[in-house]
Amino acid sequence: MASACGAPGPGGALGSQAPSWYHRDLSRAAAEELLARAGRDGSFLVRDSESVAGAFALCVLYQKHVHTYRILPDGEDFLAVQTSQGVPVRRFQTLGELIGLYAQPNQGLVCALLLPVEGEREPDPPDDRDASDGEDEKPPLPPRSGSTSISAPTGPSSPLPAPETPTAPAAESAPNGLSTVSHDYLKGSYGLDLEAVRGGASHLPHLTRTLATSCRRLHSEVDKVLSGLEILSKVFDQQSSPMVTRLLQQQNLPQTGEQELESLVLKLSVLKDFLSGIQKKALKALQDMSSTAPPAPQPSTRKAKTIPVQAFEVKLDVTLGDLTKIGKSQKFTLSVDVEGGRLVLLRRQRDSQEDWTTFTHDRIRQLIKSQRVQNKLGVVFEKEKDRTQRKDFIFVSARKREAFCQLLQLMKNKHSKQDEPDMISVFIGTWNMGSVPPPKNVTSWFTSKGLGKTLDEVTVTIPHDIYVFGTQENSVGDREWLDLLRGGLKELTDLDYRPIAMQSLWNIKVAVLVKPEHENRISHVSTSSVKTGIANTLGNKGAVGVSFMFNGTSFGFVNCHLTSGNEKTARRNQNYLDILRLLSLGDRQLNAFDISLRFTHLFWFGDLNYRLDMDIQEILNYISRKEFEPLLRVDQLNLEREKHKVFLRFSEEEISFPPTYRYERGSRDTYAWHKQKPTGVRTNVPSWCDRILWKSYPETHIICNSYGCTDDIVTSDHSPVFGTFEVGVTSQFISKKGLSKTSDQAYIEFESIEAIVKTASRTKFFIEFYSTCLEEYKKSFENDAQSSDNINFLKVQWSSRQLPTLKPILADIEYLQDQHLLLTVKSMDGYESYGECVVALKSMIGSTAQQFLTFLSHRGEETGNIRGSMKVRVPTERLGTRERLYEWISIDKDEAGAKSKAPSVSRGSQEPRSGSRKPAFTEASCPLSRLFEEPEKPPPTGRPPAPPRAAPREEPLTPRLKPEGAPEPEGVAAPPPKNSFNNPAYYVLEGVPHQLLPPEPPSPARAPVPSATKNKVAITVPAPQLGHHRHPRVGEGSSSDEESGGTLPPPDFPPPPLPDSAIFLPPSLDPLPGPVVRGRGGAEARGPPPPKAHPRPPLPPGPSPASTFLGEVASGDDRSCSVLQMAKTLSEVDYAPAGPARSALLPGPLELQPPRGLPSDYGRPLSFPPPRIRESIQEDLAEEAPCLQGGRASGLGEAGMSAWLRAIGLERYEEGLVHNGWDDLEFLSDITEEDLEEAGVQDPAHKRLLLDTLQLSK
C-alpha cells in the first residue's frame, strides 16, 4: 500500500505542507486497513474522494467501524463537510482548519478526531533509478511523449512555491542561456523599460536587446540551413533564389538589436517558403526525368497467398469389436482443401488400391476433441437423408490435431454465408529491443516460430486478422517502426495491413495492424499512456494502451515496462495498479470501472520485469535440464498473482519455453547473469520478464493457440515473445423484427441480490447497472437488509422491490446472448464504489430465474462476492438463433471426467470459454433453444486443451505443485461444506488480529511440510485452490474439501434449506478421507487426497508459489492472499440437499441440474457424474452405451491400469498407452506387440513382461 503526501486539493486546501494524516491516491479499502491496524477510537485520516474530483474523504474509526464523511469544495474554494439537510454548513479555508475544529468533541461527527493515522512508505534508495540492475544502463534520451500520452494527475495547486525549483538549474545550463538572460532582464532591465514606457517611449530597447542576444545562435543555425538548402536547390534548378543570396550576403554586416530581430523574422519566413519551393522543384525535376521511362507499376492488389492443400496422416479409432472384424486399425490420409472447401478421406487398402470420400464444408457438422487423448478427434459427417456419422481419428500428435482443426475452421469461415465473422485470430508480440535496431529478418517472431507452444508448420503462414506489437527500449522512430512492421507482414502474407493505432511513451511503443478487409469493422479507437517512473513522471518506465471496437466486441491492449530489479516486486505491483487506474481507454461511460472490466477482451503484455527468487546456479541447472516447473514455482509474477496482489483473475498460457532474459547479445546459448557495476557485481538471474496475459468477459470464446519465444533473434538481451489467440467476436446486430415494442419487449428481472463486501463501514449501499444493451445506466434503491458476523465484512441484501427491471433495446435472443451486465456496488454516504463485476446474460436467459455468482473487485483488489437470482425473459417470436463458428468444435463430454494432465481450478462463476492451458474448467452447454426446457448439465472439472462449445470460465492460476498428504483414499464420507456467506471463519483482514474467533488449536494430523517451507505461517482461511485436482469418477465421487484443511466453517452454521428452484448435486457426493485438521471455528475437516497426474520428473523440495493451497503463506504474516477468501464456497451449500450424501451414479433421467451461471468450481472442485454425450449419431449410441454401465467411467479403468503398471515397474509407458487408446485394463488383454510398439514400448523384455502379465490376468 502506497500513500503519497503530496498536496493536491482545491485552493491550496492543505496549506504549505501536506500533513501526515493526508494520503493522496489512497483507496477506500487501503484506508480502512490502515484504520483497522490503528485500532483505537478516534483514529482518522483524509484521502482523495474516489467519486468527486477535487473532493476529500474523512475516514474515522469508532467502535471498530469506519465512518466516512465527504469534504466538498464550494465555488469559492472553501471546504465543508457534507451534512444532512437542515444542519448548518461550516466552511474552512484549509483542511488543517477543518480537522482542527472536528478534533474537538461534540462537533457533529461520530467522535472527535484524536489520532492521525500516517501512511506506510516504501523506503527508496537515494538514487531511485529503474536501471538498478543494469538493464537500462545506457538508455537513449527519451523523445517527447505524444499528445495522447497522459501522466499521473496532480492537483490544481501545489504546496511548493512556483514552478521554478526543479527546472531552474537545468535551464541555467541550457546552451543558449535563454533562461539566464531572461532572469537577468526581469531582475534589472525590466525596471528600466518600465520607466521608459512611463516616460512615453513606444518601444522597449532593453527587451529588444535581450531577445536579440538570446537568438544569436538561432541566427547562425538558420544561416547554415539556408546555405545548405541553396546548394541542394541548384541540383534541381540552376537558378538561385535572389532573396536567399541577399540574406546570406548580409549575415556578417553589423546590426542593432532591433535590426537583428527583423532580419531573423525575415529569414524564418524565407526559410518556410524555400522549403516548400524546393520540394516542388524536386518533384518536377524527377517527373521530367522519368517521362521517357516505363510507367511505374501499380500498387499490388494481390490477395493473400492461397493456402495449399494440406494432408494429415491419421488412424481410424475403432472399438474392440470392430477391430476383430477388420483386423489391424485402418490408416487414412485427411486432405484439407481450404480454398476449395473440401475434405478428402483417403484410405489405403492392402492391395495398394485407394478408396476416397469427399465431404464439402457444409457436410462437416462438428469436430469433437477428446479431452483425455490429446491427439484424438471425432468428426461428424452428414450422410444422406439427414443422417450423420461420426468417425474418430488418431493424429500423429496433439499439435497436428490442432492444426487440422484450425484449417477446417478457416475453411468454414472462408465459405460461410455470414456477412460478418464470428471469430478472428489475434497475434500478440512483445519484445524488449535493448535500444538496438532490429535485425532485417524477424519472420520467426511474426510466424510464432521458436521455443514453447508453437504453431504447426502447416498453419504458420496463415495470416492473422489483427497483429499487435508491443516493444520496450525501442530506439526506432515511430514511422520507421510502423513501416518496418507493415513491410514484414507484406512480404510474409502479400497483404497490405492497415495501421489502426500507434502509441508511444519514450521508447515504449504499441502498434496495431489489421487486415484490409477489417478496416471498416474497427471503430472507437482510443490511445493512452501512463508514466510509472519516479513520482509517476520521470524515468523510462510506464505503459501505452490502445482500445477499439471490432464490430460489437471491445478490445483493449496494454504494453508496459515495469520497474526492474530483483528486489523491487512491491514497486512493480504498484506500477501495475497505477496503470490499471490511470490508463484512459475504452468507453468513457464506464469510467466507474477499471480497464480490466471495460473490454470484452483485454490483453496485457510487455516487459513486466518479475524475476525468479532462486539461487543463480540452481536456476541455470534447471534450465540446462529444461525443467521449468521448479522455476515457475518461484516466479515472482506467479507468486504475486496467487496472493491476489496483481492481475486479479487474468489468464496466462502455460510457459514451456526458457526464460527470455538476460541473454548474452549475439547468442541464445549463454545467459549474462552478472554485471560489473561501480558498487560491485550485480546479479541478473535468468527470468521470464516478458509475458502475455489476458482477461475476458464470462461466457466468451478465447483460445490461446501458441505462447513461446523466438530462438534466432539475438540483437537484444531479451528474446521476443509471441502469443496467438482465437477470439470470438459479435457483429453489430440488426434485428430483422425492428426495435422492441411494448408487446414483445425483453426484460431483465432480478429476484434478489446478496453481496459480501470487505469493509468496516456500516453504511447503506445501492447498485448501478451498465450495459451496451441498455439505453442508459440504471440504479437500484438502497439495500433493505444487512448483517455482519465480522467487523471487517458486511453482508448486504436487496430484494426484488429494491431492484430495477431492465429493458434491453433489442429483444432478440441472438443479440442478448452476447451481452453482458456490469454491476458496481456503491455506498450511500460517499457514492464510492466498493466493488465491480460483470455478469453474462447468456446463462440467465430463460423462463425461470437462474443463479449467478462472481467476485467483486475495485482498483485491482478483490473486495467481495456477489450472488443473485435473475432471469432474462425473451419473447417467443424472438428466440431464433444460430450456431457460432467457434461452437462448431466441442469437447468429447464422455471423456470429460477422465484425468487431464494438469488440471487447474477457477475462482468464479461466469468465465470466458478458453482453451488455454491455465483456465481451468469445462462446462458443456445445451443449445439455446433448450434453455427454456431444462437447465444445463454441469461437467466435471478438468483442464482441456481446447474449449467446449460453451464453457464459462474464470481466471484461474496455474497449479504447479502436487499437494503432499496421505495416499489417495476412497469411500469414506466427510461432512458437507457449510455456507460461507454467514461464516466468519472465512473473513480475515490482512495484518489485523481476528476478533471474533478463538485461536486455532494445533493440529497434529496436518500433512508434513517440506523443510524449505518451514519459515511460513499457516493460514486458517480457504486458500485459492491452486493444486492439481483429481477428477471425479462415476460411483466414486470426489472430495469437496479444500486442499488446506483449516477452511471448513464451524458446525454452528448449518446449511439453509434447499430452494425448490435450484436443485443440484452437492459438491461432495462420496467424500474421501484425508488428514484431519481444525479451522478457526473448531470444526474438523478432512483434507482431500493428492490428485493423480501423469508421471513427470520428480521435483526437489522447495518453496512453492502454490503454498497457499498447502495452508501456508510467506514469512512475515503476509496474509494478503486471504484478505478475501470469504466465500470460496459462496453458494454451494445453499443449494445442496440437507440429507445424507447421495450416490454419485444416478440414472440419466434423474440427474439433477445446477442453475446456469453457478460455478463448476468455487474454490473447490464440484463432483458430478460425467454427463452422457448428446449427439444425433444414432449408430454410435449403442456403441457408447456400455461405457457408462456398471457404475464406471473411462477414468476408472485408467486408474486401474496406472496401478497395474506401477506394480510391475513400467509406469513410464502409461502416457503412450493412453494416447493410443489403451486406457482400460478390460481391453488391454487384446493388445498385440505391434500395438505396444506404437505406444512406445520398444524394449523386448518389457513387451514380454506386459503381455505375460496380461495373459495371467485373463
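Note: Cβ is positioned from N, Cα and C throughout, glycine not excepted.
Here Swiss-Prot flags 21-117 as domain 'SH2'.
Sequence-distant contacts of ARG47 (mutagenesis position), defined as residues of its own chain at least six apart whose C-beta falls under 8 angstroms from its C-beta, comprise TYR22, HIS23, ARG24, LEU26, SER27, ARG28, ALA31, PHE56, ALA57, CYS59. ARG47 to Gly appears in Swiss-Prot as a mutagenesis experiment; the accompanying note says: Abolishes interaction with p130Cas/BCAR1 and its ability to induce increased adhesion. Abolishes phosphorylation upon FCGR2A clustering.
The Cβ of ASP607 (mutagenesis position) has 27 other Cβ atoms within 10 Å, all protein chains considered. In Swiss-Prot, a mutagenesis experiment is listed as ASP607 to Ala, annotated with the note Abolishes enzyme activity but not phosphorylation upon FCGR2A clustering.
For the published mutagenesis THR958 to Ala, Swiss-Prot gives the following note: Reduces PDGF-stimulated tyrosine phosphorylation and association with SHC1.
Annotated domain 'SAM' per Swiss-Prot: 1196-1258, in sequence order.
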Tally of residues which DSSP labels helix, strand or coil - the domain 'SAM' (1196-1258): 45 helix, 0 strand, 18 coil
DSSP three-state assignment for ARG47 (mutagenesis position): strand
Mean predicted confidence [pLDDT] for the domain 'SAM' (1196-1258): 78
Per-state residue totals over the domain 'SH2' (21-117) - DSSP helix, strand, coil: 19 helix, 31 strand, 47 coil
